[in-house]
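Novice: Found this in Swiss-Prot, in case it helps:
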| type | residues | note |
| --- | --- | --- |
| MUTAGEN | Gln23 to Ala | Interacts with beta sliding clamp |
| MUTAGEN | Gln41 to Ala | No longer interacts with beta sliding clamp, pattern of CrfC foci changes |
| DOMAIN | 66-402 | domain 'Dynamin-type G' |
| MUTAGEN | Gln734 to Ala | Interacts with beta sliding clamp |
Amino acid sequence: MYTQTLYELSQEAERLLQLSRQQLQLLEKMPLSVPGDDAPQLALPWSQPNIAERHAMLNNELRKISRLEMVLAIVGTMKAGKSTTINAIVGTEVLPNRNRPMTALPTLIRHTPGQKEPVLHFSHVAPIDCLIQQLQQRLRDCDIKHLTDVLEIDKDMRALMQRIENGVAFEKYYLGAQPIFHCLKSLNDLVRLAKALDVDFPFSAYAAIEHIPVIEVEFVHLAGLESYPGQLTLLDTPGPNEAGQPHLQKMLNQQLARASAVLAVLDYTQLKSISDEEVREAILAVGQSVPLYVLVNKFDQQDRNSDDADQVRALISGTLMKGCITPQQIFPVSSMWGYLANRARYELANNGKLPPPEQQRWVEDFAHAALGRRWRHADLADLEHIRHAADQLWEDSLFAQPIQALLHAAYANASLYALRSAAHKLLNYAQQAREYLDFRAHGLNVACEQLRQNIHQIEESLQLLQLNQAQVSGEIKHEIELALTSANHFLRQQQDALKVQLAALFQDDSEPLSEIRTRCETLLQTAQNTISRDFTLRFAELESTLCRVLTDVIRPIEQQVKMELSESGFRPGFHFPVFHGVVPHFNTRQLFSEVISRQEATDEQSTRLGVVRETFSRWLNQPDWGRGNEKSPTETVDYSVLQRALSAEVDLYCQQMAKVLAEQVDESVTAGMNTFFAEFASCLTELQTRLRESLALRQQNESVVRLMQQQLQQTVMTHGWIYTDAQLLRDDIQTLFTAERY
């Protein structure tokens, strides 16, 4: 019964996708003049690249429906540990780890039961072969000395350059982990080399998902489970602006838009960094059309002063992701621990022991993580102890929960995820097409003079927008100055109060240093929490103020445009952008880590100064902060030296924090405001373009106008049917999802 229902739903999804493709082809070929008429052909506002992208989206959904394939896109920066996370999910090392971007091209990793050894298929290799020929000529002509100035040439890069000079092409098939690593590393080095030699890498040739490399391997966590209808595939996406390639952002957006679900990998230690912010923006751009999950990697670096799991979930759900994800879909983990633990358990189960560390370096990493820094080679022979240590490390990694809640669920319901993805894509397409076509159809019924008036009114709105942007910049700058002045005043108050409290700690020379250390830690932690809370509230208020200022400026323009178009009979089938908060959310510990100068302890300072610095190091989450030439403890300690050193660090912290604060707020607000005004102007320009094209069509002879009216009305009606049927399909799929939970 369940299988029959899936089949019927997939048939309905395929019918709607095919119908949408046909309608899109009609839009492409829709005649704008009668045969034999000399009137020029006029371009639709849906430009050719725009229509081609929609074709690609529909074709991709058809491909996924035919295989009932659920594609889980994984997005994150290199520093977030994306490759390690994928290896942990798969259960074996299928992607190489290097301290540089490793995903220049998207890569599919498909769960293939029984495929123990990974195999990579790279059928669309022709564009790479052409690139190699171009690079071969450039390498012959280039100055190697200049090349070394703009490119880091390590042994892998030298091997690649030698390979290019010899004309060795890429294969279409690679079997085994090491050949796959070599292929993927070479592809990423190829991107770096092409950039250094000023040769365009053929990214556009790999925009279609069927052209990108595919790794087939059995996921260890899914091995032995019963088979289900459908197929689970991971999509490793390029991080935004990885390897200095800004256009990878567009490729990332395209791949995310075509996924069935999205898994974001964020760095626990850098949750509010610029790089992670770019990832969050890319995810938010996908909207609510696909399910979203978050893995917060490197949670093993949490200390007792850091946010706990619940605090991290609340921060990401409410503040960073603006309510687009629930806390239940956020999983703090250690991907490295998860990968190492599972790799060790797999080796023990299949081979009865771990391989020698000198042959496979991951064993050394595992021993260090599971057994501690003082492990010895002899420890690896105690299999029962190693097995227990691997189980403990797996438990500590917290990876079991996302494996169960995400991977197992995705595998069991891959067919439903594929169908739901198709339904949401159909709804988005039909809604956008219907709004556009309805606007065009009504434009043929409006008098030419009225259309000219609408065009002129939007031109005036564009000019007013530019004028208001210049005026509002001054007001926003004033608000920022007020906020920063107030923040700096508060910071100085905290600085003075903290120094007074620190001085009080060192009044009694007879008090044990361990007691001073404990009280010092408490004092510093309290100060940090106070500053963090105040800055959070203070800049939330600034965010609200900026939103109000911009809304007061923009709303009259928006209302005027909508009113004038409504008077002409146009439905509000267009959407103006909304300004979102752009003021950064501050992590005091992270700011301290970024701006404080590392100062070495001198020979004259006692090791007890190192103890106080250690207090700071734990506060800053920097284990080696301030460590220098420490000597053995002496019998006498000058507490005044300790107090002055600590006070100096507090002064430096507050000074540098004020500077970073000003830079980040100014940069963030300026960028956000410019983006907002640019998007608003773009929306007005698009409206103006639609009206101009409606006017041009309206000026054709009556027979052309009538023909266009008939065609547009029929197409609007058909897209209305597609939308209604897609809603019913989505509801039926959701009913099945609900039934699966019980």
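Note: Cβ is positioned from N, Cα and C throughout, glycine not excepted.
Every residue here is the original one, so none of the noted swaps is modelled.
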Novice: For each of Gln23, Gln734, count the other CB atoms within 10 A of its CB; which of these mutagenesis positions has the top count?
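Specialist: Comparing the mutagenesis positions Gln23, Gln734, the most crowded Cβ belongs to Gln23.
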Novice: Please report how many Å separate the Cα atom of Gln23 (mutagenesis position) from that of Gln734 (mutagenesis position), as a whole number.
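Specialist: Spelling it out, the Cα of Gln23 (mutagenesis position) and the Cα of Gln734 (mutagenesis position) are 27 Å apart.
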Novice: Looking only at the domain 'Dynamin-type G' (66-402), what is the mean pLDDT?
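Specialist: Mean pLDDT, the domain 'Dynamin-type G' (66-402): 86.
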